[in-house]
Each structure stands twice: as structure tokens, then as C-alpha cells.
Amino acid sequence: MTKETIRVVICGDEGVGKSSLIVSLTKAEFIPTIQDVLPPISIPRDFSSSPTYSPKNTVLIDTSDSDLIALDHELKSADVIWLVYCDHESYDHVSLFWLPHFRSLGLNIPVILCKNKCDSISNVNANAMVVSENSDDDIDTKVEDEEFIPILMEFKEIDTCIKTSAKTQFDLNQAFYLCQRAITHPISPLFDAMVGELKPLAVMALKRIFLLSDLNQDSYLDDNEILGLQKKCFNKSIDVNELNFIKDLLLDISKHDQEYINRKLYVPGKGITKDGFLVLNKIYAERGRHETTWAILRTFHYTDSLCINDKILHPRLVVPDTSSVELSPKGYRFLVDIFLKFDIDNDGGLNNQELHRLFKCTPGLPKLWTSTNFPFSTVVNNKGCITLQGWLAQWSMTTFLNYSTTTAYLVYFGFQEDARLALQVTKPRKMRRRSGKLYRSNINDRKVFNCFVIGKPCCGKSSLLEAFLGRSFSEEYSPTIKPRIAVNSLELKGGKQYYLILQELGEQEYAILENKDKLKECDVICLTYDSSDPESFSYLVSLLDKFTHLQDLPLVFVASKADLDKQQQRCQIQPDELADELFVNHPLHISSRWLSSLNELFIKITEAALDPGKNTPGLPEETAAKDVDYRQTALIFGSTVGFVALCSFTLMKLFKSSKFSK
């Protein structure tokens, strides 16, 4: 509930006691003589007996049926209507005029129907709506009145009905609370009174909450899990007697209610089933205790439309233009725990059934994953099941490419804190200058790097990606149409671990390479050619000529298929010559059959991302003294000028002082 102010418009025939209700409610006493129509009255939160359920302010709007224009104006700005009648004539007018009039205005707001002037009622009797407060401050509401039932059946916009008396103060606070509750805890999204069932969206939300609360994945909520859910949602323990009452109630329903006679709602020694959890919340809705259900739903960030709050799924994160987003230690820890929780057979991999259970409380696999052939975009075991290493690598890639997807799925998985705590933003990329050229500075705070693998078709790019994931070489050639991704972790000297993303661009290669914004996501470009194909290297030369801005990025030349006979390239310049001309390393000769050469390449790519200056074209080696951060140079120069100016000013003052003393 995000509304801070609720507007309650009080309607009804002349003489039913609308103004008296307002005065008696606010003054706590009955005043016989008052004006016909009261001005709007604002009631603060602390007036309510249940401040947790109340908005910041509730405005009561008194109306008169003699001025329909003013009445309609107020109705159109109302959040809830308090419709009052007091006798047979005004009761008939409710269904013959008032409710049809609301419909004619196109209003889609709840109506609280109130029978006023019930002065003879001193307590709730069998003919009135029973309203009582139990030990948990929940409201149990039941309509048992011959007047109310027919009108409730005909007009679904009526939220509930109540009898009041302005003269004796009977149920005034309760009526006011029901007006608030119709907005703060609406019944309509949860329960379909016409069929007597929870609505589909409510069922979906409650099923997801059950799955997240079933910590041991046994399909039952045992006493400890119920206690945990109770503390999480209501910040207090559940009474043993109340818990036993719930169990007995569910057992009784499953034995005697024909609808549930063959369905287990509670199993002694195991706990409440998913069906039992749904039935319990259905009972809350039927008895007017849907505040309980809403408390559960809102703890899990559901809005009034029963979707998870978008601000929770996609929190705003300030990311500078040259920064990237990675998982924090807390994020990695949570994802490790999720993996271990759903690895039921403890074989170190998530099979299809385990993945299905894991993603059951989400909308399904992320779109990024389905478009990149998950799980074969990362490390899988010999059964094709994603390993923990592959799981963490996949989420590292997802966070780097689209952190908003990660925050959403963290919430879906049940991450309890602000999803931003599971992420960390790297420092903005600094630029340095050497030989008049700007290039990227060294990196020391990142663990995830992105590499575009480009080259002529059939030069071995796909085999390179497969080898990166530890898969054996295949002789079968399959051209890459859509972009492909491979992500894995690797360890450099010193034991520091990094995640490397290799992207093969497919038919989108030209479009991506000419998109300078897309290239900002790229840390290294791996220029691959087939050393056994004399026509292969010319493709790279033409790319570098066409997209000259590629030379602003670190480049790594790779000569693939080195196990085959090396061919002279039919090109105006040979690979080694071009590398020398660009001041980058000579091509690294690799083969999918030589594992050591592949490992050397992946380490080389990562090192190029960490130290861009050694691999960016057009940067001849210079002494460290000449290769400095251009911002630092400006700072040092400015400091020097300032120091000289200060010394000059001091000397002038000393000179003038000396001259004056003479």
C-alpha cells in the first residue's frame, strides 16, 4: 500500500445520519444538532486503533444528494465510498439509485455499506455483522443479515457491510477501519466472492511464498518453518495453541469437507502442505482476516496488483559510464547457498529436474540465458549438468552484461536484503596518455572481463569457445549465425581468480563492431585467423581498416589450427609484420588439440584486460617516467605553478617589509 492519504466519500439519502457519523467518530460523543453538510475532515494515523493498517491521513468527505454535480465531483476523486442507509426506504434506494449511479460514473472503487441508527444494539447479535478481535489483532468479519446478503450478491463492488449507531457510538471505529482496510488491504485482488475461491494471481503468489519458506525442500511446512515465516511476516512467534488449532482445522477440513476429502492439507509429523497453506489463506479471506494474507504477501514485496514491486526487482544503481557491475562477496555467497540447496543428490551439478525446482519461484530462465544456449554457455559435467563453477560464472556474466536481471532473480530466489548489497560497482575506467594517444589504464578492482572473438568464418572461433569450457574438439563444422557466449573462471599466477566472457558475434559482427557504445563493454578483442588458410588473415586486415576505432582497444592476435601446415597469408602484410607495426605481440599459435596453448591464450587475454597499455595498438614501449596518467600530469603541473606563485608572493612581501624598515 503506497497511498499516504485516503479519501472516504460518505453518501446516502438525506437524514440517514451521515454528518452525525462523522461528528460522533471524531468527537467521541453524539451531538444532536449539527449543520447539514460538514467540511472535509482529515484524520491522522494515530487516531486509528490499528496504526499498522492505517495510511498517513484519512479524509472524510460529507455529501448531500441535493447537489449531484458536487457529489459526482467528490465521487470521482474518492478512494472508497461509505454508503449509509437507516430504514426500509433508504435501503431500497441503495440498490435502486446509489449503486447504479456509481456504476454510471464508471467508478471502480470499494463500497462499505453501513446501516446507521441501530441505536438499540448494545453488542453484536445474531442478526448483525459479527466483528471481533482475537489475540492477534486480526478482524473476523461475517455477514449474517437478511438485508445485506441479497445486495452483496447483486453488487460485487460492495466490500463489506456493517451496522452502526452515531448515537450510541456502536461500531463507529470499526466502520471507519473497514473503510481504511478496503484500500490498505483490499479483498478483491485476493478472493473471488462469486465462486468462493482465491484468485489465480493470489494462488501463484502464495505458492511461491510456500516454496521459499520450505527450506528443506520436502514439500511441507514443518513447525520450525512456520515459526520462521511467522517471525518474518509478523515479527513475533506463533502461539503453540494457535498452531495446534490451525493443524486441527486443516485435519478436520480434509476429513469432512467434500472438496478436500482426498487432498492432504496437514500431515502429522511432517507439516502443512501447499494445498493446506492455500486453504488456510482462503479461510482468512472468507472470514475477513485477509490482513493476515496481505502481511505475508507484502513481506515478500507483492503490490496490490499481486506482482512483485518493480523497485525491489530493479533497484536504481548509479553506474558511471566506464564502470561495470559485478557480484559482491555477499552475492556470491547467496548463489552458492542456492546451488547447494537445490543440488538434492549432492553430485555437484544441477540436473534438469533440480533446475526446474530452483526456477519454480521465478518467471523461468532469464531471457539472456535462453538466447545463449544455457547451460552449454558455461561449465557442465559429463552428464550435461551445470556445475557450481559454471553456475557462478553464468551469474558473473549476467551481472556484467545486465545487472538488472541479476537483482530481479535474487529477489525471486528469496534474497532478503536490498538486492544492491549483492552487487558492487567497479571504479570508473581511467585513461592514460602515451605518445599523444589515450588508452585505458591498468585495472586492479575487477574480476570479470569481456572479450570479443572475431575473425573470418571457419577460422576456429567456435572451437575456441568450446575449448574454453573444457569440451573436446569436434570435426563437424556448424556456422555461427546468432551470437554465442562462453563464460568460465580462470586463475592467474598468485592464485587470483577471474571470470572471462568470450563472445562470438556471428552475423551481427559488423553491426556490433561499428557500435562504439557496444564496444565500451568490451575489454579485449581477440583477432583470430586460420594459420592453415592463406585467405584468412586478410579478413582481419580489412576489419581494422574499416573500423579504425578498434585500435583504441587491447588486441590479441591468434593463429588457430597451428597443428596443421602453416600457410603464407595472401595479404599485403603478414601477421607478424602487422603486429610489429601496431606495437602489439605477435600472434599466439594455438590448436584445439594443444591444451597448453589454449590455457596460455586465455591467460593472455585476461592479462591484456588487466594491463591494456601493453596490448593497445600505437603505443611503443617507453620508460615508466614518460608513461604517466595525464590527469596526474596536470595535477603536478598545477601544484608546481601554485608553489612558485606562493614563493614569489612571500618573497615580495619580505622585500617590501625590508624596504619599509629601512
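For all residues, glycine too, the Cβ spot is worked out from N, Cα and C.
Those substitutions? Not in this structure, it's all original residues.
Across the domain 'Miro 1' (3-185), the prediction's mean pLDDT works out to 83. Among the features that Swiss-Prot reports, domain 'Miro 1' is placed at 3-185.
Listed in Swiss-Prot as a mutagenesis experiment, Lys18 to Ala is described as follows: Loss of function. Under 8 Å, Cβ to Cβ, and six or more positions away along its own chain, Lys18 (mutagenesis position) finds Ile10, Cys11, Gly12, Asp62, Thr63, Val84.
A 10 Å cutoff on Cβ-Cβ distances gives Ser19 (mutagenesis position) a total of 19 other Cβ atoms nearby, all chains included. Swiss-Prot lists Ser19 to Asn among its mutagenesis entries, and the accompanying note reads: Loss of function.
Around the Cβ of Thr33 (mutagenesis position), a 10 Å sphere holds 4 further Cβ atoms from the protein chains shown. According to Swiss-Prot, the mutagenesis experiment Thr33 to Ala carries this note: No effect.
According to Swiss-Prot, the domain 'EF-hand 1' annotation covers 201-236.
Same-chain residues at least 6 positions away in sequence with a Cβ under 8 Å from that of Glu225 (mutagenesis position) are, in sequence order, Ser213, Asp214, Leu215, Asn216, Gly271. Under mutagenesis, Swiss-Prot gives Glu225 to Lys with this note: Induces collapsed, globular or grape-like mitochondria; when associated with A-354.
For Glu354 to Lys, Swiss-Prot lists a mutagenesis experiment annotated as follows: Induces collapsed, globular or grape-like mitochondria; when associated with A-225. A helical conformation is recorded for Glu354 (mutagenesis position) in the three-state DSSP classification.
What Swiss-Prot lists as domain 'Miro 2' is 446-611, and the listing cites sequence analysis.
Around Ser462 (mutagenesis position), the same-chain residues six or more apart in sequence whose CB sits under 8 Å from its CB are Ser478, Thr480, Arg484, Glu504, listed in sequence order. Taken from Swiss-Prot, the feature GTP 2 binding site covers 455-462, 491-495, 560-563.
Lys461 (mutagenesis position) carries a helical DSSP state (H, G or I). Annotation of the mutagenesis experiment Lys461 to Ala in Swiss-Prot: Induces collapsed, globular or grape-like mitochondria.
Quoted from Swiss-Prot, the note on mutagenesis experiment Ser462 to Asn is: Induces collapsed, globular or grape-like mitochondria.
Quoted from Swiss-Prot, the note on the mutagenesis of Thr480 to Ala is: Induces collapsed, globular or grape-like mitochondria.
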Which of these binding-site residues has the least crowded Cβ, counting other Cβ atoms within 10 Å: Gly455, Gly495? Gly495
Over all shown protein chains, what is the count of other CB atoms within 10 A of the CB belonging to Leu492 (GTP 2 binding site)? 13
Using Gly455 (GTP 2 binding site) as the reference point, find which of the mutagenesis positions Ser19, Thr33, Glu354, Lys461 has the shortest Cα-to-Cα distance to it. Lys461
Calculate the distance in Å between the alpha carbons (Cα) of Thr33 (mutagenesis position) and Ser19 (mutagenesis position), and round it to a whole number. 10
In the domain 'EF-hand 1' (201-236), how many residues does DSSP put in helix, strand and coil? 25 helix, 1 strand, 10 coil
What number of additional C-beta atoms lies within 10 angstroms of the C-beta atom of Thr480 (mutagenesis position)? 16
Within 10 Å, the Cβ with the most other Cβ atoms among the binding-site residues Cys458, Ala562 is that of Ala562
In whole Å, how far does the CA atom of Cys458 (GTP 2 binding site) lie from that of Glu354 (mutagenesis position)? 37
